[in-house]
Amino acid sequence: MKIGSGEKLLFIGDSITDCGRARPEGEGSFGALGTGYVAYVVGLLQAVYPELGIRVVNKGISGNTVRDLKARWEEDVIAQKPDWVSIMIGINDVWRQYDLPFMKEKHVYLDEYEATLRSLVLETKPLVKGIILMTPFYIEGNEQDPMRRTMDQYGRVVKQIAEETNSLFVDTQAAFNEVLKTLYPAALAWDRVHPSVAGHMILARAFLREIGFEWVRSR
């Protein structure tokens, strides 16, 4: 288990991370962590590793791009003084290019995405024990689908930055691809973006695997 006793884990991202979390701080009980993968991760950490007392904060904001993360990074990440930061961003960076094709000011193209994400990781790396980079995803099994193809490019950037900075890497697209061998995309997300309960569990499982969570741990 890579996250240690009493350490603080902060999640940041878009609506997939947000999932109705409390404002201003997504921390605590009674739905404060939202209803998505963050809540599932916390539930399993508390159930299986209660002695670690890992503190979790959700700072996801629906609709965000990496550009938005940069604007709020100091307040929502650095000032929180986390031990670990998990970043999953990029879906809206890509999606706006397809659902709002003529509003180019909302598009975050690959070069800006890469430069901004790398800058945030490099700025934060010396201040924390570890960074976990999760790829954006598109719940579509056809790799030739235009938006899926673009999303894969952004995912490759995340992998490259993770390798460059020795960050943990969670390939969420690969996790979905495995389940898509059996299930139709609509079973996991009506719009191929916002996951169902099963979709969020896929994300949680992929995340937990990367941090060394032991599913068969006996206590």
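Quick reminder: no glycine exception, Cβ is built from N, Cα and C everywhere.
Heads up, this one's the original sequence, none of the swaps are in it.
The annotation active site, nucleophile is assigned in Swiss-Prot to Ser15. Under the heading active site, charge relay system, Swiss-Prot lists Asp191, His194, citing a curator's inference as support. For the mutagenesis of Ser15 to Ala, Swiss-Prot gives this note: Loss of catalytic activity. The structure shown keeps the original residue. What Swiss-Prot says about the mutagenesis result for Tyr184 to Phe is this: Significant reduction in catalytic activity and modification of the quaternary structure as a homodimer; when associated with P-190. In Swiss-Prot, a published mutagenesis experiment is listed as Trp190 to Pro, annotated Significant reduction in catalytic activity and modification of the quaternary structure as a homodimer; when associated with F-184. Swiss-Prot lists Asp191 to Ala among its mutagenesis entries, and the accompanying note reads: Loss of catalytic activity. Under mutagenesis, Swiss-Prot gives His194 to Ala with this note: Loss of catalytic activity.
Positions of Swiss-Prot features highlighted on the structure.
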residue: Ser15; record: mutagenesis position; DSSP class: helix
residue: Tyr184; record: mutagenesis position; DSSP class: coil
residue: Trp190; record: mutagenesis position; DSSP class: coil
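If you measure from the Cα atom of His194 (mutagenesis position) to that of Ser15 (mutagenesis position), you get 8 Å. The 10 Å shell around the Cβ of His194 (mutagenesis position) contains 17 further Cβ atoms across the protein chains shown. Cβ crowding, taken as the number of other Cβ atoms within 10 Å, peaks at Trp190 among the mutagenesis positions Tyr184, Trp190.
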